[in-house]
Amino acid sequence: MNIKSLLLGSAAALVAASGAQAADAIVAPEPEAVEYVRVCDAYGAGYFYIPGTETCLRVHGYVRYDVKGGDDVYSGTDRNGWDKGARFALMFNTNSETELGTLGTYTQLRFNYTSNNSRHDGQYGDFSDDRDVADGGVSTGTDLQFAYITLGGFKVGIDESEFHTFTGYLGDVINDDVVAAGSYRTGKIAYTFTGGNGFSAVIALEQGGEDVDNDYTIDGYMPHVVGGLKYAGGWGSIAGVVAYDSVIEEWATKVRGDVNITDRFSVWLQGAYSSAATPNQNYGQWGGDWAVWGGAKFIAPEKATFNLQAAHDDWGKTAVTANVAYQLVPGFTITPEVSYTKFGGEWKDTVAEDNAWGGIVRFQRSF
C-alpha cells in the first residue's frame with residue numbers, strides 16, 4: 001500500500017508541475033498578414049499602390065528600332081545607305097490625392113543607340129570619338145528626357161514647351177517637324193486652369209531649349225513666356241498660344257483647330273506667325289514670317305491607322321509625309337513612312353539638293 005500511494009503521489013505531482021509550466025509558457029504571436037501589391041484604378045490602367053503608402057505608381061515604356069533609307073528630308077542630303085537607331089524609354093508616373101489636388105510626378109529615361117551609314121565608298125568609316133554621327137558612325141547616349149512635379153494645375157520641372165504641348169504638337173507622323181514649329185524640351189514653371197465647360201488656359205515661364213547646333217536658353221533672369229487658350233468639345237478643339245522670346249525680344253504665335261468628322265476620321269489645321277523672320281529663335285523656327293501645317297487621320301476598323309501631314313513656310317519649304325501604323329499584336333506596332341521635302345525659295349541655298357525623298361520603318365513594342 002505504501003508503494004502504491006507513493007506512485008500515485010508522484011504522478012499527481014508531475015501533472016501539477018506540468019500544468020504550472022503550461023500556464024507560464026510564452027505564447028508566440030500570430031504572423032502579420034503579408035501586404036500584397038494592391039491595384040490602384042483611380043488614375044487608369046497599370047497603377048498600383050506603393051506598399052505602406054497611398055501613392056499610386058505606374059511603370060511603363062517602350063523599345064523602338066528605326067531603319068531609315070533614301071534622303072534625309074530635314075537636310076536634303078543622300079544617306080547612301082541605311083541609318084539605324086534604337087531606343088529604350090522607361091517611364092514612371094506617381095499620383096496621390098491631397099487637400100490641394102492631385103500630387104503627381106512624371107519621369108522618362110531614354111537610352112539611345114544610333115548606327116548610321118559610314119558614307120565612305122568602298123572602305124570603312126572613321127568612328128573616332130570626335131566624329132559627328134550625322135557624318136556616319138555609332139553613337140550612344142542616355143537622357144533624362146522628362147522630370148516634373150504636378151499639383152493640381154501647377155507644373156514644375158523638365159518638360160516640353162507649352163508652345164507645343166498646349167496646342168497638341170503636330171501630326172501623328174515620325175517626320176512631323178521638317179517645317180520646324182519651335183524648341184521642345186525645357187525647364188519650366190506652368191499653371192493650367194481647366195474649366196468645367198471645355199475651356200482651359202495656360203501660363204508658363206520657360207528656360208528655353210536647344211538642338212544639335214543652337215542653344216536657345218535664356219541669358220539672364222528674364223524667362224521666356226508662353227500663354228494660351230483652348231476650347232474642346234465632342235466635335236474637336238481650337239487652341240492658340242503666344243510666346244515671347246526674352247533673348248531676341250520677339251514673339252511668335254500659333255493657332256490650331258481639330259475637327260472630328262466621324263469617330264474614326266479627323267482633320268486638323270495649324271497656322272503660325274513670328275515677328276522675327278528667322279529660324280534662329282526658340283519658338284518661331286520655321287522659315288520667314290509664317291508657316292502652315294495640316295493633316296488627317298483615319299482609324300481603320302481592324303489594326304491600322306493612316307496618317308497624312310503637309311506643311312509649308314514663308315521661305316518656300318514644303319514637306320509632305322504619310323504613314324500607316326499597323327498593330328501586329330497588342331503592344332507591338334510597325335510603322336512604314338515615306339516623306340518628301342521641296343526646298344524652294346530661300347531654302348535652296350542651304351541644301352545640296354532641292355528635292356528629298358526618304359523612308360523609315362519603325363518597330364515599337366510598348367508596355
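Any Cβ shown, glycine's included, is placed from N, Cα and C.
Annotation note: PRO301 (variant position) sits in a coil segment as assigned by DSSP. There are 6 other Cβ atoms within 10 Å of the Cβ belonging to PRO301 (variant position). In Swiss-Prot, a natural variant is listed as PRO301 to Thr, annotated with the note In strain: biovar 1.
Per Swiss-Prot, natural variant ARG362 to Pro is noted as: In strain: biovar 1. Same-chain residues at least 6 positions away in sequence with a Cβ under 8 Å from that of ARG362 (variant position) are, in sequence order, ARG64, TYR65, ASP66, ILE174, THR333, ILE334, THR335, GLU337.
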